[in-house]
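J.: From Swiss-Prot, for reference:
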type: BINDING; residues: Q119, S138, Q139, S140, G141, T142, G143, K144, T145, R429, R432; note: ATP binding site
type: DOMAIN; residues: 125-295; note: domain 'Helicase ATP-binding'
type: MUTAGEN; residues: D223 to R; note: Impairs interaction with NUP214 and RNA
type: MUTAGEN; residues: E243 to Q; note: Loss of activity
type: MUTAGEN; residues: I258 to A; note: Impairs interaction with NUP214
type: MUTAGEN; residues: R259 to D; note: Impairs interaction with NUP214
type: MUTAGEN; residues: R262 to A; note: Impairs interaction with NUP214
type: DOMAIN; residues: 306-474; note: domain 'Helicase C-terminal'
Amino acid sequence: MATDSWALAVDEQEAAAESLSNLHLKEEKIKPDTNGAVVKTNANAEKTDEEEKEDRAAQSLLNKLIRSNLVDNTNQVEVLQRDPNSPLYSVKSFEELRLKPQLLQGVYAMGFNRPSKIQENALPLMLAEPPQNLIAQSQSGTGKTAAFVLAMLSQVEPANKYPQCLCLSPTYELALQTGKVIEQMGKFYPELKLAYAVRGNKLERGQKISEQIVIGTPGTVLDWCSKLKFIDPKKIKVFVLDEADVMIATQGHQDQSIRIQRMLPRNCQMLLFSATFEDSVWKFAQKVVPDPNVIKLKREEETLDTIKQYYVLCSSRDEKFQALCNLYGAITIAQAMIFCHTRKTASWLAAELSKEGHQVALLSGEMMVEQRAAVIERFREGKEKVLVTTNVCARGIDVEQVSVVINFDLPVDKDGNPDNETYLHRIGRTGRFGKRGLAVNMVDSKHSMNILNRIQEHFNKKIERLDTDDLDEIEKIAN
């Protein structure tokens, strides 16, 4: 199947990363290799964070690749039922769902011992008789893909050789990730087949598809349902729209998804998932899913209470680097993440730190998603102690050993104003899991001092000045 070659490519990518050791290089101009070590390249790297604005689909794929297990989600789940008078069920075991034996076997073979928080509440609604529509908010790593795959597999009649379940994903790569979950969970259903409705998958005009489940991107699925008539939309029993927040950020996907939904029968079960519930996503969800049950996560606010924040006054890039060296010389740092505004600065800094003997990994937006995943995995395993990055990984990466976050450049938006949300996500990489963290901000101009002051005002938290030429002062902050 298509997944095999793609998964193999990822394995090869990570195997290549394993075999590369840290490189000691004299050149300033570098680019990231698969293991985040540094190698020569041309100087065409002058891109700001805003220009390489984090691509939502790539970030979502990255989160899937780097998560080997479910995240321990402490958020409260809020269930808003379509019929407030009907009883509200949640389950604590998969046996309570009365699944077909082959499905239960598949669930356990995947390593799921009990339902995750989102699964506890979503599965009884999705597997109810008659099936109910659902809009659910869930981040990567909460088990939502397994939940909707279970719903699809529960409805499929393997003896019927035509599409019965349709799942829309924003990109080919995300479709393949969902496909892998279907193949794993459905492996005790040998007669169950899966088709990918993605660009490049050429079929003869007029051909009918015999696979019971189709996963694809909106444009190709729309063509297959309408123009090419490969799929009879009136026979679809379950329609899943995954990553809705990513979907509406992509030109044309929103309209295509709505057009597909309008072709489906009235009794088709509609399921929509999104990591966020901003107004644009909510409006889209209501167009696509009639009479829904809604599951929301009451998000616990990220807090700065466990993080000590400092700033260092510098007059140049070299002074900022020297301040960084002084920090490393005075205190023990398990692992650190250092954020830069441009790829060029990140590349230069990674090279300089490497020359000083540090084990450095480098992340930037020009890397393929699989390369980024390999770099993050190595950092998580402690093979590199310093991760230098642009905004590309400010979110979603939990590395327990990160004790220090350094803003080599303060985060600003495209207009040069403080990007408070990014600041919060950046320094939130430390002080995780209830531990105390340390954040150090480099300030090298009146403008960056103004940015820092505005960040202080926004969070109502004082950021103390730190003199990195005073070793005693540095040692105090570590206690």
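Here the Cβ of each residue, glycine as well, is placed from N, Cα and C on the backbone.
Note that the structure is predicted; figures quoted are calculated from it, not measured.
I'd like to know what surrounds each of these features in this structure.
T.: The local packing around Q119 (ATP binding site), expressed as other Cβ atoms within 10 Å of its Cβ over all shown chains, amounts to 25.
DSSP assigns D223 (mutagenesis position) to a helix in the three-state reduction. Annotation for D223 (mutagenesis position): no spatial neighbours, criterion Cβ-Cβ under 8 Å with sequence separation of six or more.
Taking Cβ-Cβ distances under 8 Å and a sequence separation of 6 or more, the neighbours of E243 (mutagenesis position) in its chain are A57, S60, S169, P170, L174, F273, S274, A275.
In the three-state DSSP scheme, I258 (mutagenesis position) is classed as helix.
Same-chain residues at least 6 positions away in sequence with a Cβ under 8 Å from that of R259 (mutagenesis position) are, in sequence order, L222, S226.
Neighbours of R262 (mutagenesis position), defined as other CB atoms within 10 A of its CB across all chains, total 10.
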J.: Including all protein chains shown, what's the count of other C-beta atoms within 10 A of the C-beta of I258 (mutagenesis position)?
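T.: Around the Cβ of I258 (mutagenesis position), 14 other Cβ atoms lie within 10 Å.
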J.: Between 0 and 100, where does the mean pLDDT of the domain 'Helicase ATP-binding' (125-295) sit?
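T.: The average pLDDT of the model in the domain 'Helicase ATP-binding' (125-295) works out to 92.
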J.: Reported as an integer number of Å, what is the Cα distance between Q119 (ATP binding site) and I258 (mutagenesis position)?
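T.: With the alpha carbons as reference points, the distance is 26 Å.
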